[in-house]
Structures are given as structure tokens and as C-alpha cells.
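The following features are taken from Swiss-Prot:
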- 53-63, GLY117, 122-125, 129-132, ILE184, TYR415: FAD binding site (BINDING)
- 19-194: domain 'FAD-binding PCMH-type' (DOMAIN)
- GLY17 to Cys: Significantly less susceptible to Ty38c inhibition. 34-fold reduction in catalytic activity (MUTAGEN)
- LEU368 to Pro: Significantly less susceptible to Ty38c inhibition. 7-fold reduction in catalytic activity (MUTAGEN)
- GLY17 to Cys: In strain: TRC11; Ty38c-resistant mutant strain lacking Rv3406, but sensitive to moxifloxacin (VARIANT)
- TYR314 to Cys: In a spontaneous TCA1-resistant mutant strain, but sensitive to BTZ (VARIANT)
- LEU368 to Pro: In strain: TRC12; Ty38c-resistant mutant strain lacking Rv3406, but sensitive to moxifloxacin (VARIANT)
- CYS387 to Ser: In strain: NTB1; BTZ043-resistant (VARIANT)
- CYS387 to Gly: In strain: NTB9; BTZ043-resistant (VARIANT)
Amino acid sequence: MLSVGATTTATRLTGWGRTAPSVANVLRTPDAEMIVKAVARVAESGGGRGAIARGLGRSYGDNAQNGGGLVIDMTPLNTIHSIDADTKLVDIDAGVNLDQLMKAALPFGLWVPVLPGTRQVTVGGAIACDIHGKNHHSAGSFGNHVRSMDLLTADGEIRHLTPTGEDAELFWATVGGNGLTGIIMRATIEMTPTSTAYFIADGDVTASLDETIALHSDGSEARYTYSSAWFDAISAPPKLGRAAVSRGRLATVEQLPAKLRSEPLKFDAPQLLTLPDVFPNGLANKYTFGPIGELWYRKSGTYRGKVQNLTQFYHPLDMFGEWNRAYGPAGFLQYQFVIPTEAVDEFKKIIGVIQASGHYSFLNVFKLFGPRNQAPLSFPIPGWNICVDFPIKDGLGKFVSELDRRVLEFGGRLYTAKDSRTTAETFHAMYPRVDEWISVRRKVDPLRVFASDMARRLELL
């Protein structure tokens, strides 16, 4: 492995799913100049196994791993340089995480414009994966809200990029580019104004997959800023696809109960506990998932105008630190795909295949995506987005390869932030602009200074 100084450590790394481990030399420093020098050493060596930036490791796949090479932990580079309530702009280092940003920005009446399923994500990672959230139909993905970024490229230069400037092509290749165009050092994000830290939520339950699809197709989505659903992927038809749908918008002060109005912008997102690493493999199965799913569905119910805090409405899993340990040391595979809106019958077939497979998932997300952005490798396209978590067991690899084939056949795609096993051939077929992206990448990094396990697997170098 390439040595870049005393602060590096050989470390076994995985994604959040705890699969596909590899060992890399990890550099962890708050010194931006040291990061620049480390990249220069990789370049001077001719690239070798290369370098890749890593944030909090919440990607489920291998995009922030670099076996035999250098991984640069960006979390110490975490200064919030400025917050401007008038322009709604924040100037922040790439290692700032969304939890930290939310706490700092709320007193200014500003909200993070796009939140994924956890706040434990760095800004650099949010850009590199072009994360999306419950408001994709109304706000798009994270890259839509980046007004500029400073990118350390393979030649040692730090380039200031904007979405419409001279280097716009490189800007959009970096959004969703999984860190392979360079290292995002700093960014300016346009935030969302808010008068409270709470949501006004409406809940609905559906009895079948057809009802779930109908609810998302009747035009009511446009009334809500945020929308997502848990759905049942275990029960046989007609219960298959039944859902607990949660939709809402940020609350105004007038909508809050009296006890909350004195501190409407108070950050209210409690964590209950951190799970110990004691759970055996196999505990997550049909017999545990089935009753939990039934309970979750029954307790959800129909409601209107409920005031909820950030954890209740958006991040229930953040109440449990290290919740991925519940799947045991073998881990789990999070499979996320999107199918074009018009291919609804094909989408329903895939859900049926998942239910009949013998591979069971409880933590299931259903979301109808809105318009896509300009980034060649950005995941969201208008369509039916599904995310399921499969415990690792025999036969899973063969099954998800068959799912890949169906998703591709129906015009869909997988999300790089959730994948550590699909093939280069499949990925390239799913992303028709991948050659355009590779061309941009090679212009700024002809020596392949920036590399990762994912990049080698998907032939992106």
C-alpha cells in the first residue's frame, strides 16, 4: 500500500451493509494541505491503486472503499464557514455532516434542502452520491441545490465549479460521480427557509399494491412537499404491496401546539440507544419480519395534520445508533431500483417476484420520483423507486442478478450508493450517459489517481 505519512492506518472497510470488505490505507486529517499532498503522492506514483474520499460510510456498497490503495477520511474537515439567512447560502467543508449542518442552520431559519434516510451523511458524500429524499418530487436531488464546490483534481489544483459556469460539465460529472472526478473539499449549498423544525403530516394506509400505486397516481402528491411509504414485501397477494404512506410539509409556527411555539426552531431529533454488536446471523428472517411488519402496518393508521418532529416524520432509524448490527456480522444487501413511471405493470411484476423469492425484507421504501437533473450518473429518474433490505443468505446473489436483468429489461436502473455486486455490463446498460461521464473523468484524471473498488468493478476508470 502507498504510505503518505504517520497518520495513515491499514483499515478493513465495508459499506453500511457490512458486505464486500477490503483493506485500505486510511488517511484522517483536518489539514486540507495534507490531503492535497497525499493526492500528489498518488499522482507521482503513476496512480497505482489510487485514492478515494470517504465520509461517514453510510453508502451500502463499495464506492468509498479502495482495497490496496488510499482512502481519505474527510470527516475531520468539517468547518462551517458561514451561514447567511438572507441569501439562504451556507459555505461548508465537505466533511460537515447533515446532522451538524441542520443543528447549525436551524437558528437562522434554514433547513437542509434534501435529506436522505439518515442525517449521518457528509456534504461531500451527499454530492458524490447525489442523494435524494422524501421531497424528490418537489425539490429534486441534492445536486440541484449545490451552488458551487471546490474540487481537488488529480493535477493537484483546486477548481471552483458552478452548475452553469465554465466547468459546468465537470460540476455535473462530480454530482453523482462517486468521488471519481476528484475530492470535494468545500461547497456552497442553498438551503430551504423554514419557520419551524417540525412537520405537519398526513398518513394513509392502503390495502394492496394497486391501491398504493393509485394513491401515488391520483395527483394528491402535488399537495405535499414530502412523501414516502413503507410497504409490505412479505405478505402474499392481495396484501402484497399494502403500504403505510406518510406525506407532509414543514409546519408554520401557527400550526404548532402552544407548548412548541416558544422554541419553534429547536432541533428535536432524539436517539434512544445504540445497538450492540451481538446479533447472530439469521435472526432477521420471515418469522421475525412478518409480525413486525404487521404491527407496523396496523399502528400506522390514517391521520391528518399531525405535528411530528424530524425523527418521527423523517428519520426513525436514527433513533437507533448502529442499527445495521441487527442483521448480524454477515450483514445485508440493500437493493434499490427505479422503474420508469409508464412501466407500472412491469414494476408490479418485479414486486411479485421479490415476494415469491424466499428472500424477505421488512425495511422497505416506496417513493414516486420526480424529474431528473443534468448529472450523467445521477440515479433518480421519473418513476417508481423501491428500496428493500435482504439479509445475506444462500441464493441471494443469484436472485438479485435476476432482479438486475428485469430492472434493466424494463428501463430501470440501480443506485451506486446501494450496490456492491452488479456487473459493469449491466451498469453501463442502465446508465446510457456513462460513456459521456467517463470521457469527462479521463480528461481530468488520465492517470486514474482517483479509484475505488466500485470503479474497478463497474469499469469506470
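Cβ coordinates come from backbone N, Cα and C, glycine included.
Residues as originally present; substitutions not included.
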GLY17 (mutagenesis position) and TYR415 (FAD binding site), distance between Cα atoms, whole Å: 14
Spatial separation of GLY125 (FAD binding site) from GLY17 (mutagenesis position) - C-alpha basis, Å: 16
Neighbourhood of THR122 (FAD binding site) by C-beta distance under 8 A, where only residues 6 or more apart in the same chain count: GLY55, LEU56, MET74, THR75, ALA94, GLY95, VAL96, ASN97, LEU98
Cα within 10 Å of SER59 (FAD binding site) - qualifying recorded positions among TYR314, LEU368, CYS387: none
Nearest recorded site to ASP62 (FAD binding site) by CA-CA distance, among recorded positions TYR314, LEU368, CYS387: CYS387
Length of the line joining the Cα atoms of GLY125 (FAD binding site) and TYR314 (variant position), in Å: 19
Helix, strand or coil at LEU56 (FAD binding site) [DSSP, three-state]: coil
Between LEU368 (mutagenesis position) and ALA53 (FAD binding site), the C-alpha gap once rounded to whole angstrom: 31
Confidence summary for the domain 'FAD-binding PCMH-type' (19-194), mean pLDDT rounded: 97
Same chain, 6+ residues apart, C-beta under 8 Å of the C-beta of TYR314 (variant position), given in sequence order: LEU115, GLY133, LYS134, PHE199, TYR226
Among GLY17, GLY125 [recorded positions], residue with fewest other Cβ within 10 Å: GLY17
DSSP-derived class (H/G/I helix, E/B strand, else coil) of LEU368 (mutagenesis position): strand
Spatial separation of ALA53 (FAD binding site) from CYS387 (variant position) - C-alpha basis, Å: 25
